[in-house]
Each structure stands twice: as structure tokens, then as C-alpha cells.
Amino acid sequence: MADKAKPAKAANRTPPKSPGDPSKDRAAKRLSLESEGAGEGAAASPELSALEEAFRRFAVHGDARATGREMHGKNWSKLCKDCQVIDGRNVTVTDVDIVFSKIKGKSCRTITFEQFQEALEELAKKRFKDKSSEEAVREVHRLIEGKAPIISGVTKAISSPTVSRLTDTTKFTGSHKERFDPSGKGKGKAGRVDLVDESGYVSGYKHAGTYDQKVQGGK
């Protein structure tokens, strides 16, 4: 008798996973990684100190392309002047320029925030000679912390005889004078057009309309 056929193994009834869209999977994974990285970066990035905020304000002053991470010599001098690091006695403009040239790299034209702090340490020794090194640095930092560039150079009006002649209505003569009232306000059309005076009085007569008052006063 022939051997009975062995029963076939039961098929795996677990349905196979349907293949997903690879592009969607990659996008989801990328978003997950970016969100995790953003969270870690936000937690790792400390808040700027008041000194570094002042550094960045002066670093970008007058330069729309500046990032605030490096400072030019001109802005360094302005910071020292506006924040009164330069007192004209212990620290002068020359001292500030010398320190900047000493701290920056030979082929560089700017200084970083770390170099900025080194430069302040150099100036602190001169600015506060009667204090210890640490106290002097703290005093210099207090002069700068929270400060911003002082905006100056506002154009002022310059009075000159020529300008005054052209703008002061009280000095106008002839037909130009008739276009403005005593307050300097323009009369409009009345100041440009010769209107016929039909009052019966001679032009320029100053007592027009006073006859009736005189007659009534004499009675």
C-alpha cells in the first residue's frame, strides 16, 4: 500500500506587509530627525549675555550685510566712544586703535566676540588703574552692557542770506509780496489775479467803510 501523502504544511496566514511609499517613509524620517535636532539645538543654544547683545548691535551698525558675529575697527572705535570707555585721559582713541590692531589677526580686518573680550581686558587695565584686574574688567563691562550705537549726524538747517531771501515772505517785494498775508500764508488766487475794486474808494485808501461811523459819532 502506497504511503499516504504527507499533508502539506499549513500556509503562513499572516498577510505580508504591503509595501509603503518609499518617498513618504523617507520624508517622515527626515522630519522626525529635523524636529529632534531643532529641539536639541534650542536646548543647547544659551541666551546672549548683555555684553554680547551690545557687541552684536555695534557690529551690525551701518552695515546691512553684517551678521553681528564680527566687528570692524570703525565700529569698535564707536563702541568705545559711545559707551565712554574712551575717557580722554586714561584711554584715548589711539589706545583703542592699538589694542584692536594687537588683538585681531594679521590678515584680518575684524574681531570676534572672544577677541572683543580680550581687547576689553587690555583697555580695562588703563581705564581703571586703581582697581584689580577682575574689578576693572567688570567696570568696563558695565559701561557696555545693554548699550546701542548712538545715532548722530542729523542735518541741521543752515540760515543764509540767500535762503532767507527766498523763503522769508516778509522780505518779498513787488507782486510777490501781495501773494502772502502778514502771517506768511498764501492768498491763493487773490494774490495772483488783479481783482477790480468796485467799492468806490481809491486803491490803497485805509479808511474805507468808516464814513458812517464818523457821521453817527458827530451827532
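In case you wondered, yes, glycine gets a Cβ from its N, Cα and C as well.
For all the noted positions, this structure keeps the original residue and models no substitution.
Remember, it's a predicted structure, so these values are computed and weren't measured experimentally.
According to DSSP, His72 (Zn(2+) binding site) sits within a strand segment. Around His72 (Zn(2+) binding site), the C-beta neighbours below 8 angstroms that are at least 6 residues distant in the chain are Ala59, Asp63, Arg109, Thr110. Residues or ranges marked as Zn(2+) binding site by Swiss-Prot on the basis of a curator's inference: His61, His72, Cys80, Cys83.
Quoted from Swiss-Prot for the published mutagenesis Thr14 to Glu: In 4Glu; phosphomimetic mutant, does not affect G1/S-phase transition; when associated with E-18, E-45 and E-160.
Recorded in Swiss-Prot as a mutagenesis result, Ser18 to Ala carries the remark: In 4Ala; abolished phosphorylation by CDK1 without affecting G1/S-phase transition; when associated with A-14, A-45 and A-160.
Under its mutagenesis entries, Swiss-Prot includes Ser32 to Ala with the note: In 3Ala; abolished phosphorylation by ROCK1, leading to delayed entry into S-phase; when associated with A-107 and A-159.
Ser32 to Glu appears in Swiss-Prot as a mutagenesis experiment; the accompanying note says: In 3Glu; phosphomimetic mutant, leading to decreased transition of the G1/S-phase; when associated with E-07 and E-159.
Experimental mutagenesis is annotated in Swiss-Prot for Ser107 to Ala, with the remark: In 3Ala; abolished phosphorylation by ROCK1, leading to delayed entry into S-phase; when associated with A-32 and A-159. Ser107 (mutagenesis position) carries neither a helix nor a strand DSSP state and counts as coil.
What Swiss-Prot says about the mutagenesis result for Ser159 to Glu is this: In 3Glu; phosphomimetic mutant, leading to decreased transition of the G1/S-phase; when associated with E-32 and E-107.
Within 10 Å of its Cβ, the residue among the recorded positions His61, Cys80, Cys83, Ser107 with the fewest other Cβ atoms is Ser107.
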